[in-house]
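Undergrad: Here's the feature list from Swiss-Prot:
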{"type": "DOMAIN", "residues": "32-843", "note": "domain 'Protein kinase'"}
{"type": "BINDING", "residues": "ILE38, SER39, ARG40, GLY41, ALA42, PHE43, GLY44, LYS45, VAL46, LYS61", "note": "ATP binding site"}
{"type": "MUTAGEN", "residues": "GLY41 to Ser", "note": "Abolishes serine/threonine-protein kinase activity and ability to regulate mitosis"}
{"type": "ACT_SITE", "residues": "ASP155", "note": "active site, proton acceptor"}
{"type": "MUTAGEN", "residues": "ASP173 to Ala", "note": "Abolishes serine/threonine-protein kinase activity and ability to regulate mitosis"}
{"type": "MUTAGEN", "residues": "THR244 to Ala", "note": "No effect"}
{"type": "MUTAGEN", "residues": "SER363 to Ala", "note": "No effect"}
{"type": "MUTAGEN", "residues": "THR748 to Ala", "note": "Abolishes the ability to regulate M phase"}
{"type": "DOMAIN", "residues": "844-887", "note": "domain 'AGC-kinase C-terminal'"}
Amino acid sequence: MGIVAETSQNGDTSLCSEKKFTVPQPPSIEEFGIVKPISRGAFGKVYLARRKNNSKLFAVKVVKKADMINKNMVQQVQAERDALALSKSPFIVHLYYSLQSANNIYLVMEYLIGGDVKSLLHIYGYFDEEMAVKYISEVAMALDYLHRHGIIHRDLKPDNMLISNKGHIKLTDFGLSKVTLKRELCMMDILTTPSMAKPKRDYSRTPGQVLSLISSLGFNTPAGGRTQGSLNQQTEGMRGNASTPLLMKKRESLVKGNKLMISCPEASLSSPSIPVKCLTPNLLKCRTQFATSSTSSQSRICLSSLESECGSPRWENCSQDAEAPPYFNSSRVKDSSSEQARSKKPTGSSASQNLKRLEFAFSPIVDRRTGKKAGFQDETGELSDTPLATLNAKGVIRKCLYENKAQEKPKDFDKTGQGELGKFTSSPDSPPWLANGSVAPIQFNDEEKTEKMGVKRNYDLVEKSPEQELLQDKKTNTDYKRGCAITDYPVSQSTGLTMEINSLFLSELRNSANKYASDRKSEDKYISAPRTLEKLDSGNPVAKNLLCELDDNCERDGEVSSTSEGEDRKERLNQDSSSTGMSVTENQIDRDLSHVDKSIKELSFEESQSENSEEITPDNKGIPFMAENDERVQSKYEPNTSILPDSLQNVLASPAPASAMTNPRRKPMVAFRSYNSPINVSNVSEPSKISMNSADKIHFSLECTGSFPMAVTPAQNKVQGLIETPYRTPKSVRRGGIQVDHERILGTPDYLAPELLLRKSHGPAVDWWALGVCLFEFLTGIPPFNDETPSQVFQNILNRDIPWPEEEEEVLSVNAQSAIEILLTIDPTKRAGLKDLKAHPLFHGMEWEELQYQPMSFIPQPDDETDTTYFEARNNAQHLKVSGFSL
């Protein structure tokens, strides 16, 4: 009964007590070979790769971990992998494997040979109505599938629509997507992934694929440094190994196995670990020097092809990759020791053995199929977080670096780096090769920064996240050293690329909004004179948003007593800000915010002390605090926006309480930091205790910030006697407003929805807005809000300025224009969805359940299976240069 029987030589039969099973394992990136690069996006590059065992073609998206850490995009990479892993739809690109190495993440997806719709649009100019309707229908089905499973794409555009070999559309590039799954993927999520009504074998996944898709993505890269909690433990472990034999013995007992001892004692006495990113050129030189990467053993002892090509600074020409981040374009310190030692060092067996050990320790993705421990794996079956997490790898790499230091000759830096060299060589903790002056001269470039190998960078050279860069004052173009000249405004093509929207772009919108309010001043008594901020393009965005939104709400918040008082208010504001550096608005806050009992300044720390506080019961403690669901409160706080144009009524209208909320008590002077002073964005707090009676006041406070708190805890009924000064502004509130989840605006300017620009809470409606933009672009050839600069694009979006074609041969049909109108609705609650599109006359006669089988207008005709010419039109139009390499 399931027991294997074996027959011996004498014919007797015996029962075998063991049965061997093949344990499924995810594949290694070594099993894929690069064919050619395909395209490049904002956060990664895509390559055409071939599986070595079955010659099947895949599209491999390579994302650098250090790049994602520097851009603060770690969570977005995780969201992209999860969104693709959870999706099984004929209109969404299929993800096969999710692999990773020490420096990169590899998403192995299906290869769609037809290219992207953006390239096809550049070739066609524009699509006819039938072709555009078919494409929009398939994309609408994909969006509906994603939204039903809690996924918002948030970067929908023709660039992210791929064409299959039969001409059908599939969505890709979920790098900015939002997944409601608040945990890591498990096997049940992959196995029970919702699919079509009749699942096909095309959507089934092998055990190796499932294991790779549920694996945790580790961003503890050697280049970026280990940032997780295991850093201290691993550091202590390495220090223990390098200190005394007693601690080394203790570590051996913990891992329950004997480790290879280091043959050179000087390696254990060296300085702390060196970043792997700087060791890659040395490794490549050593490979060339000793010629150990033969054809028979290349896949076993050498770096993987993808790892060496994508991780090495030598792989790409920096001049060809001008749009890459400065971190990867910076020049490296040349290792002259390897160049000098080529003619001096013998290529003996010991050197070759050391190189093998170095490469074996450096690459964590080799020797996956054998029973040996790859990447110095211990007997517990768990790989270390990084290849340098063990003492063996650390010692081997240092040994290779220190071997020839006695033969090196001191050389001087150029004048640009001479000061830095003296600073590090004079330190007692500096590495021996710096102490001996054995650093090769660097050919300094005035437009690049230099990163020293093995030396911790200064603060000025540390890569900063986008939020940290916004905290600094704006610099001029001459302050930045770039590989190419930059203009005052980006070119028109840049509005079609994915980017992070800075406050610099949004500040121009506020200026135009203030100008518009000034023009309407004489017509409406509820709008006061606009107040222009001092420096909208510098300082912290949180403080600017707080002040701008307070100004916008207060200007529509009631009748100003007199014009002279407003002018007097401005004079005092300018005097205080120029003398003390603080924007003190005493009378302004007194008059404009005197009606608000609890504004955003006290929301984090203070309670409303009302005599008739409502008792919290199990019946009412689940009531949401959003007063927009209450018709009584909504009618009470309805603002007067009838004087505004129809296109701006829904955008600029804010349900801020007007003069109906009266409070006879005057508030004290409130001080805000200056616009130019840096503010710590992370030093904010969530609301802790809010009474149930202040629901209406909470509503106004939340509208000031354009978001809602993550959690609101009602206050206890007992009176706390520690609150003696309920109107004191807490210190942390002066540093900015409540931190919201979606503070950054990421996306392509032409396709952003108005609620994203206004930093309001958003949902799946942002994808339907982008679909309306795509429909207009399909029929006309250009996006409806396209302009010269991103700020002008944003202004067109908020104004809903759509340039409808007027000529006879280019005019859109009534049904097409109506479909665009219902998709490009400012109010996200009234925006059309799949149900509305199915009932629209433009899509009349469309067989929605059989879309994947309908004949398409365009069917790719490639020269061969590796033809990538359908991707070139978009790359050339957007000036994207895909780096080449030698196979």
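Cβ coordinates are placed from backbone N, Cα and C, and glycine is handled just like the others.
None of the noted substitutions appears here; every position holds its original residue.
Help me see these features in their spatial surroundings.
TA: Mapped onto three states, the DSSP output places GLY41 (mutagenesis position) in coil.
Note on GLY41 (mutagenesis position): other Cβ atoms within 10 Å of its Cβ, all shown chains, come to 18.
A simple way to gauge crowding: the CB of ASP173 (mutagenesis position) has 25 other CB atoms within 10 angstroms, across all the protein chains here.
DSSP assigns THR748 (mutagenesis position) to coil in the three-state reduction, outside any helix or strand.
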Undergrad: Please identify which of ILE38, GLY44, VAL46 has the densest Cβ environment, defined as other Cβ atoms within 10 Å, among these binding-site residues.
TA: GLY44
Undergrad: Can you count the other CB atoms that lie within 10 A of the CB of ASP155 (active site, proton acceptor)?
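TA: Summing over all protein chains shown, ASP155 (active site, proton acceptor) has 24 other Cβ atoms within 10 Å.
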Undergrad: For GLY44 (ATP binding site), which of the recorded positions ASP155, ASP173, THR748 has the nearest Cα in space?
TA: ASP173
Undergrad: Note down the number of other Cβ atoms within 10 Å of the Cβ of THR748 (mutagenesis position), including every protein chain shown.
TA: 25
Undergrad: Restricting to the domain 'AGC-kinase C-terminal' (844-887), what is the model's mean pLDDT?
TA: 79
Undergrad: Kindly assign VAL46 (ATP binding site) to one of the three DSSP-derived states: helix, strand or coil.
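TA: In three-state terms, VAL46 (ATP binding site) counts as strand.
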Undergrad: Whole-number Å only: compute the distance from the Cα of ASP173 (mutagenesis position) to the Cα of GLY41 (mutagenesis position).
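TA: Each residue's Cα considered, ASP173 (mutagenesis position) and GLY41 (mutagenesis position) end up 9 Å apart.
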